[in-house]
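To start, the structure under review is shown below, and the notes come after it.
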Amino acid sequence: MSGYSSDRDRGRDRGFGAPRFGGSRAGPLSGKKFGNPGEKLVKKKWNLDELPKFEKNFYQEHPDLARRTAQEVETYRRSKEITVRGHNCPKPVLNFYEANFPANVMDVIARQNFTEPTAIQAQGWPVALSGLDMVGVAQTGSGKTLSYLLPAIVHINHQPFLERGDGPICLVLAPTRELAQQVQQVAAEYCRACRLKSTCIYGGAPKGPQIRDLERGVEICIATPGRLIDFLECGKTNLRRTTYLVLDEADRMLDMGFEPQIRKIVDQIRPDRQTLMWSATWPKEVRQLAEDFLKDYIHINIGALELSANHNILQIVDVCHDVEKDEKLIRLMEEIMSEKENKTIVFVETKRRCDELTRKMRRDGWPAMGIHGDKSQQERDWVLNEFKHGKAPILIATDVASRGLDVEDVKFVINYDYPNSSEDYIHRIGRTARSTKTGTAYTFFTPNNIKQVSDLISVLREANQAINPKLLQLVEDRGSGRSRGRGGMKDDRRDRYSAGKRGGFNTFRDRENYDRGYSSLLKRDFGAKTQNGVYSAANYTNGSFGSNFVSAGIQTSFRTGNPTGTYQNGYDSTQQYGSNVPNMHNGMNQQAYAYPATAAAPMIGYPMPTGYSQ
């Protein structure tokens, strides 16, 4: 097939001459850990006339694409909910061969059994291959990574070979270590096929191997802002050769406070570069960043122009009090874990809550592990590996894992604590229903979250989801000022919470109160509510989950044609977990968790690697 040829195909030798374009060979790493990151970096004063010229437009429109009429293009864009803004935007490619990627790239695509480009790939590839700046706004799991990596490979193949002292040609900035590593995993397979080198640099890991990769020369560098600035300041790499810049999850990087570091980094890159910015949302802060960094860019939006969730996700909201969450979570897990393939992520608000909930669930026999920002990189990698391979199918996480965590077969997301914004809510639930799969998201929504209720209802309505009548009641109560008074759902037990906690396993369901029979009290209360119709199949007006949620279990059909229709209870499982779980071992060399058909003897402690808190 036709592809992109370049002088790289002629096998030029990679010499070891003097550093080009101002490459640095500075001394050892600085030991300074505090202060203003990037304060040693001086903003470059670029003279484009003195810089080597480079190519960035390599797009060859396929004959099949050229014959496609404007009406056919518009029909395709409407069917895929593609909205384009900007001048001279190329037509979308409907098939992989229309992108004219090199044969070795097409071979990898064939091995991965992809059938057709996703919407963002179909429209993004022609734009990126044309050398244009672009902004891509699409939901999580939509194929954004390949949208910029494959054009990056074509771009690199048309540039001169790296020489000693040269920095990367393609720089991908990512907000978290996990996302950077996942991008590197995707890049590695394509780079091997194309005889290119890539590396991933991030904090929390030894600097030595990362420095050696940079010194040997890499065409693609995937980096978190902090570690990259560290290496730039001490001269271990430079960005003089960088002509293809990617800002992945730009909204998340701004949320995490990386804007000053991003600006310091971009100041080190020549201004005539090609820049691609990717985001799941389009707030004003991201718009401002695009105006500052991009020139005459094409804006591609997939899905609704406003804040929207993946329509393949069934969203179920339970309006409750904080002290009710633990019992509700256990009942949910009893139903979910009746199928061993049901990987589940439970999102919590704080690191402390993450540790507490993980310890309690493990003591009760659940195969759960926790991940948050205070974990070491080695421990985070180990936990994610256990989760991905099904050895610990329950992951309890803070928002550190809500973006960029790419595990294909996550079936359920549970928002134990509602996040601070609807954007974070959308990113959290986006961990399920990756690509074209479906998934389910449960959310515990309390009166403490009332400021978010209107935004949540908007997200649910946009996705054609059933809306819990209690959410609508909260809106009315908020408007009348009753949400904290007698007329609303005031939590009259807030004074019992310890400092920094709102419910959780360290309030009513701590070990002492649990042994005294509080669990039985809650179960009796739940049974009474069921008999009185609160959780009944016939009437959801005062209930918890689902719309027309057929009582054959969570995996059954859910019809959202009537957003205010009858709710039916999906908790028909009578299997009891808690301490009645068979012996289970976990570890790198142990077999996966065996899911019993019947209850068995109490389990022994769930073994962890050295240094992991029980």
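The backbone N, Cα and C atoms fix where each Cβ goes, and this holds for glycine too.
In this structure the noted substitutions are not present, so the sites keep their original residues.
Note that the coordinates shown come from a computational prediction; the quantities given were computed from them, not determined experimentally.
Within 10 Å of the C-beta of K53 (mutagenesis position) there are 6 other C-beta atoms, taking all protein chains into account. A coil conformation is recorded for K53 (mutagenesis position) in the three-state DSSP classification, outside any helix or strand. What Swiss-Prot notes for the published mutagenesis of K53 to R is this: Abolishes sumoylation, abolishes interaction with HDAC1, increases TP53 coactivation and promotes polyubiquitination.
Cβ neighbour count for E55 (mutagenesis position) (all protein chains, 10 Å cutoff from its Cβ): 11. One mutagenesis experiment catalogued in Swiss-Prot, E55 to A, is accompanied by this note: Abolishes sumoylation.
The feature ATP binding site is assigned by Swiss-Prot to F114, T115, E116, Q121, A138, Q139, T140, G141, S142, G143, K144, T145. Within 10 Å of the Cβ of E116 (ATP binding site) there are 10 other Cβ atoms, across all protein chains. Classification of E116 (ATP binding site) by DSSP places it in coil, neither helical nor stranded.
As a whole-number mean, the pLDDT of the domain 'Helicase ATP-binding' (125-300) in this prediction is 94. Annotated domain 'Helicase ATP-binding' per Swiss-Prot: 125-300, in sequence order.
Among the mutagenesis experiments that Swiss-Prot reports, K144 to R is described with the note: Abolishes RNA helicase activity. Its Cβ taken as reference, K144 (mutagenesis position) is surrounded by 26 other Cβ atoms within 10 Å in the chains shown. Taken residue by residue with DSSP, K144 (mutagenesis position) is part of a helix.
As a summary of secondary structure, the domain 'Helicase C-terminal' (328-475) carries 68 helix, 26 strand, 54 coil according to DSSP. Taken from Swiss-Prot, the feature domain 'Helicase C-terminal' applies to 328-475, supported by sequence analysis.
Annotation note: A138 (ATP binding site) sits in a coil segment as assigned by DSSP. On the backbone, the CA of K53 (mutagenesis position) and the CA of K144 (mutagenesis position) stand 29 Å apart. E116 (ATP binding site) sits 28 Å from E55 (mutagenesis position), counting Cα to Cα. K144 (mutagenesis position) sits 23 Å from E55 (mutagenesis position), taking the CA atoms of both as reference points. The distance from the Cα of E55 (mutagenesis position) to the Cα of T140 (ATP binding site) comes to 31 Å.
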